[in-house]
Structure formats: structure tokens, C-alpha cells
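The domain 'CBS' annotation in Swiss-Prot covers 18-78. According to Swiss-Prot, the 3',3'-c-di-AMP binding site annotation covers Lys23, Ala25, Thr46, Ala47, Arg131. According to Swiss-Prot, the experimentally introduced change Ala25 to Gly is described as follows: Binds c-di-AMP, but interaction with RelA is weakened and not affected by c-di-AMP; when associated with M-132. Quoted from Swiss-Prot, the note on the mutagenesis of Leu38 to Phe is: Binds c-di-AMP. Abolishes the ability to bind RelA. Is still able to bind PYC, but cannot activate it. According to Swiss-Prot, the mutagenesis experiment Arg132 to Met carries this note: Binds c-di-AMP, but interaction with RelA is weakened and not affected by c-di-AMP; when associated with G-25.
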Amino acid sequence: MISLQSDQLLEATVGQFMIEADKVAHVQVGNNLEHALLVLTKTGYTAIPVLDPSYRLHGLIGTNMIMNSIFGLERIEFEKLDQITVEEVMLTDIPRLHINDPIMKGFGMVINNGFVCVENDEQVFEGIFTRRVVLKELNKHIRSLNK
């Protein structure tokens, strides 16, 4: 069992460690699946946030969701990519964090998710809280305790 002798990290908020919205790839609800697949492929991500024009978070879209929506009985129906919108396929029941949530809440949520979307009081997308950032900060914290 690791003993964290300092409460400094544990008192932090999600907003202090998130990747800000302007650095996060996303699509809008009205975009077609072809555009979403292009963004996912170009960035190398498997899932990205879906926002409306006011930057409100509506859900996530991922490569698997897109591919499942174009599977036909005998072939992949690529021609459907420009006919189906992101909002028809996206996952809406997603974990969310508030920008002022304690970091411990975020720690628990990234156990089962590579990232969790962060929003403010008006459900406006503020960024993502990633497992990578959590592990990086935890590593830095543990190293500082061992000095």
C-alpha cells in the first residue's frame, strides 16, 4: 500500500489537470460520419467528444460506433458514411466531470475510461481529464515524496 504523505495532490481539482477544450479534437452533432471518421483517423484517437455550435457536450463518437453503423449483411457499406449524422450514432450516456470536481473523483472515473469529458455549470465543454495525465501527475508526486 502506498502512503501519500502530502495532501496537496489530493486537494486539487479536475480543472487543474485537464487538457483544455481548444486542444481537443471534436466533431459537431450535425457532422456526417465521413467527417467524424476522418477526424478520428487523422488524430489517431478511438473516440472524441461531440459538441453543438455552443460547445455544449452531447456525447462521444468512436470508430467502432461508426463501423458498426455501416456494416451490411455481406459488405461494409461505405456509401452510408455521408448519409448518417454523428448524432444518430453517438453515445450519449457518458461519464462526465465538472471542472471543479475533486481530483479523486476523476481518478476513479479514469480507471475504466481512457478519458472523461469535463464541463462547466452550463454543460459547456471545458476539456478532457485523461488517464495519462493522472498517471503522469501521480508519478511526479510519488517521486517527490521519495526524495
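Each Cβ is built from the backbone N, Cα and C atoms, and glycine gets one as well.
Nope, none of those substitutions made it into this model, it's the original residues.
This view paints the features noted in Swiss-Prot onto the structure.
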{"residue": "Lys23", "record": "3',3'-c-di-AMP binding site", "DSSP (3 states)": "helix"}
{"residue": "Leu38", "record": "mutagenesis position", "DSSP (3 states)": "helix"}
{"residue": "Thr46", "record": "3',3'-c-di-AMP binding site", "DSSP (3 states)": "coil"}
{"residue": "Arg131", "record": "3',3'-c-di-AMP binding site", "DSSP (3 states)": "helix"}
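Here the CA atom of Arg131 (3',3'-c-di-AMP binding site) lies 17 Å from the CA atom of Ala25 (mutagenesis position). Between Ala47 (3',3'-c-di-AMP binding site) and Arg132 (mutagenesis position), the C-alpha separation comes to 15 Å. Whole-number maximum of the Cα to Cα distances across the 3',3'-c-di-AMP-binding residues Lys23, Ala25, Thr46, Ala47, Arg131: 17 angstrom.
Of all the recorded positions given, namely Ala25, Ala47, the one with the smallest number of surrounding CB atoms inside 10 A is Ala25. The Cβ neighbour count for Lys23 (3',3'-c-di-AMP binding site), using a 10 Å radius over every protein chain in view, is 9. Residue environment of Thr46 (3',3'-c-di-AMP binding site) contains 12 other Cβ atoms, counted within 10 Å of its Cβ in all protein chains.
Within the group of recorded positions (Arg131, Arg132), the Cβ with the highest number of other Cβ atoms inside 10 Å belongs to Arg131. Here the CA atom of Thr46 (3',3'-c-di-AMP binding site) lies 15 Å from the CA atom of Arg132 (mutagenesis position). Its own atom aside, the Cβ of Leu38 (mutagenesis position) has 14 Cβ atoms within 10 angstroms in the protein chains shown.
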